[in-house]
Structure formats: structure tokens, C-alpha cells
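> Sharing the record's features from Swiss-Prot:
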type	residues	note
ACT_SITE	Asp816	active site, proton acceptor
BINDING	Gly237, Glu238, Arg247, Thr248	3',5'-cyclic GMP 1 binding site
DOMAIN	693-950	domain 'Protein kinase'
DOMAIN	951-1003	domain 'AGC-kinase C-terminal'
MUTAGEN	Met1 to Ala	Loss of isoform 1 expression
MUTAGEN	Met48 to Ala	Loss of isoform 2 expression
MUTAGEN	Glu635 to Ala	Partial loss of catalytic activity. Severe loss of catalytic activity; when associated with A-635
Amino acid sequence: MGACSSKAQHQTRDPEPREQQAAQEQKSTGPSGAPNDAPAPAEAERKMSGSSATAPKGEMPTASTGTPEQQQQQQQQQQQQQEQQQHPEHQQSEKQQQHGEEQQQERKPSQQQQNEEAAAPHKHGGERKVQKAIKQQEDTQAEDARLLGHLEKREKTPSDLSLIRDSLSTNLVCSSLNDAEVEALANAVEFFTFKKGDVVTKQGESGSYFFIVHSGEFEVIVNDKVVNKILTGQAFGEISLIHNSARTATIKTLSEDAALWGVQRQVFRETLKQLSSRNFAENRQFLASVKFFEMLTEAQKNVITNALVVQSFQPGQAIVKEGEKGDVLYILKSGKALVSIKNKEVRVLQRGEYFGERALLYDEPRSATITAEEPTVCVSIGRDLLDRVLGNLQHVLFRNIMLEALQQSKVFASFPTEQLSRLIGSVVVKDYPENYIILDRENRTRASASALFSAQGVRFFFVLEGEVSVFAYKDKSSSSSSSSSSSSSSSSAEGEMELHLIDTLKRGQAFGDEYVLSPNKPFAHCVKSNGPTKLALLTASALTATLGGQDIDETLDYNNKLAITKKMYIFRYLSEQQTQTLIKAFKTVRYTQGESIIREGEIGSRFFIIKLGEVVILKGEKRVRTLGRHDYFGERALLHDERRSATVAANSPEVDLWVVDKDVFLQIVKGPMLTHLEERIRMQDTKVEFKDLNVVRVVGRGTFGTVKLVQHIPTQMRYALKCVSRKSVVALNQQDHIRLEREIMAENDHPFIIRLVRTFRDKEFLYFLTELVTGGELYDAIRKLGLLGRYQAQFYLASIVLAIEYLHERNIAYRDLKPENILLDSQGYVKLIDFGCAKKMQGRAYTLVGTPHYMAPEVILGKGYTLTADTWAFGVCLYEFMCGPLPFGNDAEDQLEIFRDILAGKLIFPHYVTDQDAINLMKRLLCRLPEVRIGCSINGYKDIKEHAFFSDFDWDRLAGRDLSPPLLPKGEIYAEDAEEGGLDIEEDEGIELEDEYEWDKDF
């Protein structure tokens, strides 16, 4: 097989694709972009209950003013009004400007009119120009070299700093910066001087500088025509703060002497990155010092850290006042604060100390006044925001305590998280005073404990707050000789029995394993509180209800079977219903030592899991190995009519096996899921060598070359082969991306994600051999379908959510989610492709990467982002599915317009979109504050799956391939209608690589 030119992913494209991947090596911004015009989640839901969620002419209702988010929104609107003055290089003429404003205001209604005039159905995107994904940095050497000759040293005066600060504060990209960040950037700008006629920027030339006019006048020239002037205090080159791109105008000096302040994009973003990283680390450290949060998980602490708000106070300014209602926790980051009660000074708070923690739990007035003694900076979080990103704090803390205790329990340790959550949800929480007998033998309790504990009573309990002593009863006569000298015994006796202290349990500990394992065993201990105590009690009836009527042994057996089957691909992605039915179909069979279980050469029809005992595997008379408890064998017999490759015999006096027959399995798993499993197992079984591949045709072209359909000659299996030119990779400085792409693809194993079979390399190319996906792009499918209905949108969005959820569970950010990067398989189910932008996240990322229309605000800005960026793209896709155009920048002519619309544009819904559940979900996904974006809280994707939009959708049947896809592909669909045989290729034996190609040694 010879060399092909290539693309870094298995993709097919339109003749004029709107695509491709991206990896702009630049820093991007932070978790707190400007808030959306969409109401915050709670507000949005409130508005949904009104008469209408859409205002006249497709306008979305505006949220009322007052909250910090809404105040930021108003500031954004004011900034938009100032933009024409602040960025005059984008002005052309007054008439053109007014026309542009009209277009922006009527953008969505104009789309509606087009749709109404069309016969039907509504079309996706219309004639919009969609930007390609940002891939690599443009060369700015020419501009950089020219500007170097104008650079001068200058000490900034107070008036200089004031001018710079004012300009930065009104800049859209800088709108989310705090005072410290603006100050750092003001100190980072450089001074440039110019003479009349000097050129600052050239139209079409790539640039990386953002400028503020210090003095003089400059003219704006577009296509050799002067269209505007730039005066002192005005700025230009805003797009350069986001990424290097071609200048849209030439800027030339008009004055005899003129000067600019300028900052390079790399300096700008590196400054923000350093500040953001340092602030996050500091805030995380401060949060760790709050004892109140010590029972939170690391992930929960990170969520809170991302949501912390920085607040500054001047000397003498009250931070909180005694008697006022409190709902905010404050941590001092710098400065000092005086605590006073009833006008009496009590103490002084220093850096790292905190106050107001009770305000997060209880509706009670402040117990003291706290006043800044000097300039003081605090980080804070309010109860409302905390509830939105984490949930009710007390419930979260208690749940964490119980979850950790269950995971350490000998009985519950093997329970899956979902089962543990159900157990936690069934407990009863009760408070007890000091020295209270909470439980006694045979479940005798004080009368105030209520009839709750009648029948089988309490079987298990957790200590949430306080401390309890646990006593055992012993026969007094048999232990009298030792009890007098035992410090752990109690002198109180009941009849001929006396109490002996056996344990003292504190917060986070639990008791009752023996009573869970023996449901009918009478409670034989005494539990007493050592102080005010809060317990969570699990009763026998609650335990039975939670376990679905099964006893604990049956549940443990079920969990063991579940854990074992989920290790195998053949069972891993069955639906929950299919899995439950399969596990219940297992029967127990016993064999005695020496008895053959299966015989070499016979046709297999059973799958086995070892419950107890040991088996030996024999090839002929040769002993190969032994298998023990919870090992398994024979799974291939469920899918294939194959002869057994070995004999398996019992190797202990008794061997108990869980067994399922093939005919039972085929009654449970059938149709599309069975076909999918057969194809996947066959693909995994095939041992592919490069020399055995035959090129059939080209199916796609991209940045690095082509994608080819190839056939494996020995088995006739077909695959897609992406052929990546090493020279192109090196020229575009993409070595790390290609290597990471391979690493991530090799780890992926999900039915809705493209499967990498293996990789090859030779002197000129790298090769990705993947499964062949023949149904075409989702991008084309939604254009065939027209505007998607509720079920169609549910099907595609839910499939995408499951694929991205799988990646996020492995801490992988996809970062270029869009319909072009999703293919349909022959059954109409989705396959996520193109991992050229994916990244294994460790902390926060700062790289600007992805396709502009689908970028989250925090990616565009410069202060870091996490996995939340992918969740924003869910909202863009859903909007495109159901509304037609893109939500932001649909009619934009350049990337700056797209970015401006994403950061500050209104989210407007066409009049023909009437599904209020869908509208609400879009608003919550397209929330500019990632901390409160649905799917980004500590609940993760559970909040999306349980949203009202999916209330009538069966996620389980989707996973089991038991739903009808919106579009069933007819035949095979490829973008590239290439001639048979693809490109002419030369044979290559894989000659030794030169040293400079060491980066691709893993291929």
C-alpha cells in the first residue's frame, strides 16, 4: 500500500465546507464571560410559566434589573452603543453603519420572512457564510518588523494610565476583566510613535497588535478609499486580542506627530493566563482553609472556586452589618477587617480568614458588623449562586458523608453509585439531644423516636453531626470477673445483661453492616448520643424498597454480575433494561472436580461467570491456566457459531457458575444492537497489516490530505484510512496535536464515537485506520430533514450528549463540536469524529481552538476554560436543529462580528419555534456564565437528561439502539465523488525514519 495525502480525522466534507478542526495556539479566556440576555436558569424557568417566552417580533423578553448578572448585561448594552466610537476602523459610512444596525436588529425576523416565503420546510442557515475552525497562527512577521522601528520607551504618567484603563474597560474583549487585570494590562502596553504618512497596519496583512490612540489622528483606508478617522482615546485592532487574522483596513498616520499604545496578543493573553491561574490557585487555597467545606470533594471545591466573586472594599466601608439578613460567605484575600458586636470592637480579621458561613445554611441575621480597616479584597459566594452550581449545601455535605461511609462499608462497597444514591435518598435524618438513648436492643427506642422504627426498624445509620457511643450487651454472670476491670464497660445492667462500650462513632462514620447482611436479626446494641447529634437512619423497609424487593445477597449477586459484564464490550453498551433482563436470565449451575464444562472443538452456545470455585483451561492435554471467582469465559459463543478453542474443566471440589444461553441472549439483544455488536466484534478480531489494505476510492479531503476507503484483502472488511502528510504537520507545527489525537482516539471505546483500529507510518505519511462510517454528515442530514421536530432534535442532541459525556468522564474536552464533525452510520445513529482539537484537561485550558460560531464565550475571552465549553456547543447545535440559523453571528461577515455577537448579542427565537421546553433548554445551555450553565454544575449531565425537554424521551432505548432514527441513510454517502481507485500511490516498505520525525514514533 502506498502513500496518500491526508486529513487528521475520518471526515467527509461538502465541496464548500464550513469546517474543519482547529488548534490556535493562543490563550483564551475565562470562566466568567458577559452574561447572556437569556435569563439565569431560575429566572428563565419562572418566565416559562408566564403567557409567553417570546416577545413581539421574535424578541426575547429581557430580565429585570438588579442582580449582578443583569447589571453586567446592562453594561454590555452600553458598551455596544459605544462601539462605533471606540472602534472606528470598523465604520465605513453613516449610511452603511445604519444599515448594519438595522440588519442586526432584524436579523431573526428577516430569517423568518425568508422561511415564510419558502414553500417548506425551513432551511438551516440560509446563505450564511460559516467560518472555518481556527487552525494555526497566521504569520505576523511583516507587521511586527515594521512596528519595531516605531517602538519607544516611555514611563506611563497617571493620565496615560487613565486613558489606557478607560479604553480597555470599554473594549468588548476586556469587558469581563477585574481591576487587577486591567491594571496589569495597562502596565503591559508599549509606546509607538509615528510621523505623517507612516503605515500602522496594512489591509490583508496578518497582525497581532491592539492599539489605543495616545495622540494625533489616523485615517482608516479600505480598498484604497478613506472611510474614517481615529482620534485620541479611540482603539483599533480588537480582533488581534483574540487571534491573529488579516487586517480589514489600512491605518495610516494623518498628523505630523502621532503616538499609539499597543499590546501584542501573546502578551495580552499570557498576562491574563498568569493572573487567572494565580487567582484560581489562591482562591482554591483560601477555600481549602474553610473548615466548613472540608467534607466536599475536590471536584465540588473546584466548582465553588470557579464561582467565587471578587469584591473590593475601601477603609471604613461595611462589608456586612449586624442584624441584616445574611446569605453570602466572605474570605479575606487581602487587607484587614474589624469585627464589632453592638458597637463594641471584638477582633480583627486577617488575610485567609472567613466569615458568614452560617449564611449559606440558615436564614438568620448577621451576628456582627464587619468593616474594612484598610483597602480590602474579599472573595465571596452567595447562597443562591451556590445552590445553582452545587445544590443545597447542607444536603451536599450530608450526601458526601453518607456516600463515603457506604463506599467504605464491607456490605455496600460493591454497589454502583446509582444504587448508593438511591439508598442515600431513602434515609431519614433526625436530631437528638445529649445523653439520649437513640437505639436499644430489639429496636426499643424512646417514645419520641416515633413509630418510624417499628417492624424491622433501623438496620444502618450514619453520624452526620456530633458523636455517639455504641454498646453491646453481655451476660453479666459470664463477664463479671472482667467487667470490673474494664474501662469500656457500663455499670448499668438490664436484668442479667450489662452494657460494654465497643465503639465511639464520630462525624462521617456508620454502623450496621451485620444487620444489613442479616435482615431478620434483632438489633442487639445500644446507641447513645454524647452531645447534640444528627443521624441518618436506614430502616429495613427503606432498604427493601431501595433494593427492589430483593434481599441483600441477591443484590450483591446482581452487582457482581453487573460489574463483570460491564467489563466486556459485548455487554458494556446494552441499555439498562437489556442489562437487567440479561442478568436476571443467568442461572446457577454446579460442577464437581474434573467434570468438563465445555470441550475443545464443540460448537459453543453458553457464556459462563465463575461464582465460586476454580476451573482449569486445557489445550489438548496441556494445562494453559486456571480461572477463579468472578472470572468469565465463553462470551464469543453468544454471537458466533464457533468451535470452542479449549476445554474448561472444574478444578475444585465444587464449582458454581452463572450461565446464560445463546438463545436467551438473542431474545434480549436483537435488531440494530445485535448487528452493531457483531460488526464491532468482527472489527476488533481482525488483525490488519498495512500491506493487506487495498484502496477503493477517496471519500474525503482536508487540511492534511485525503481520507480513503480501503478494503482488507484477507477478510474483505472495509475501513477508512486517513493519510496525514508529515511535512504538512511539521509546516503547520501540529506535531503535538497529531500525537494527542492518536492517543485520545486509541482510548475511545463508545458506540457513538469513531473507532480507531490501528495506526501506521512510513517516510511520508501517518495513517489512521478507523471504522468506515457510511451515512454522511449530520450537517447534510439536518438540511434534508428541514427544521427538526422535538423527537428528531432529542434523538440527535441526546446522542451527542452521550458521546461528549463519555469524553468528559475521562477529562477530555472535545472543543470543536458541530454537525460537520458528526457522521451517521448505516443505521442512522451518530458517530463523533475529528479529534484534532481534543485535549486531555488538567486544570484549565487557555488555547483559542474550535470553530468560531460554536465557541463558548469563555474560550474567546482570555482567562481560562474547562469542559464547560463543549456544553455551550450543545446549545448552538440544538438552536441550529430547531431554529435553522445559528444563534450568534449567523449573518456575520468576519470573525470579529461573530465573537462580538457571542459575547454580547441577544439570543432571539423565531416565532415559529413554540416548544417552550426546547427554548428553556437552549437558554440554559447558551448561558454566558459557565458556572450556572446547565450541565456544568456538580450534577453534570444529569441536569440535562432530566430537563423537561427530555421528559418524553427514552435515553435507555437510545443506548440500546431501540429507537427509530430521524433519517435512515439510503446507500453510502461520501462527500468526495472521486474516481475508482483514488490517487495513484507508490509502494513503500516503511523505511527507517529520520531523527526529526521522532515525534511520531507511536504510530
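Here the Cβ of each residue, glycine as well, is placed from N, Cα and C on the backbone.
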> Counting across all protein chains shown, how many other Cβ atoms sit within 10 Å of the Cβ of Gly237 (3',5'-cyclic GMP 1 binding site)?
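I count 25 other Cβ atoms within 10 Å of it.
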> Which three-state DSSP class does Gly237 (3',5'-cyclic GMP 1 binding site) fall into?
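The residue in question, Gly237 (3',5'-cyclic GMP 1 binding site), is coil (DSSP, three-state).
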> Please work out which residue of Glu238, Glu635, Asp816 has the most C-beta neighbours within 10 angstroms of its C-beta, and give that one of the recorded positions.
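Highest number of other Cβ atoms within 10 Å: Asp816.
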> From the Cα of Glu238 (3',5'-cyclic GMP 1 binding site) across to the Cα of Glu635 (mutagenesis position), what is the distance in angstrom?
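Cα-Cα distance, Glu635 (mutagenesis position) to Glu238 (3',5'-cyclic GMP 1 binding site): 60 Å.
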> Using a 10 Å radius around its CB, how many other CB atoms surround Arg247 (3',5'-cyclic GMP 1 binding site)?
22
> What is the interatomic distance between the Cα atoms of Glu238 (3',5'-cyclic GMP 1 binding site) and Asp816 (active site, proton acceptor), given in whole Å?
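Asp816 (active site, proton acceptor) has its Cα 23 Å from the Cα of Glu238 (3',5'-cyclic GMP 1 binding site).
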> Just to verify a number: CA distance, Thr248 (3',5'-cyclic GMP 1 binding site) to the residue listed as 'active site, proton acceptor', in angstrom, no decimals.
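That separation, Cα to Cα, works out to 26 Å.
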> Using a 10 Å cut-off, grab the number of neighbouring Cβ atoms around the Cβ of Thr248 (3',5'-cyclic GMP 1 binding site), all chains included.
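Neighbour count, Cβ to Cβ under the 10 Å cut-off: 18.
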> Can you tell me the CA-to-CA distance separating Gly237 (3',5'-cyclic GMP 1 binding site) and Asp816 (active site, proton acceptor), as a whole number of Å?
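That comes out at 26 Å between the alpha carbons.
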> According to DSSP, does Thr248 (3',5'-cyclic GMP 1 binding site) sit in a helix, a strand, or coil?
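Assignment for Thr248 (3',5'-cyclic GMP 1 binding site) reads coil.
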> Tell me, by DSSP, whether Glu635 (mutagenesis position) is helix, strand or coil?
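Helix, per DSSP.
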> Which three-state DSSP class does the residue listed as 'active site, proton acceptor' fall into?
coil
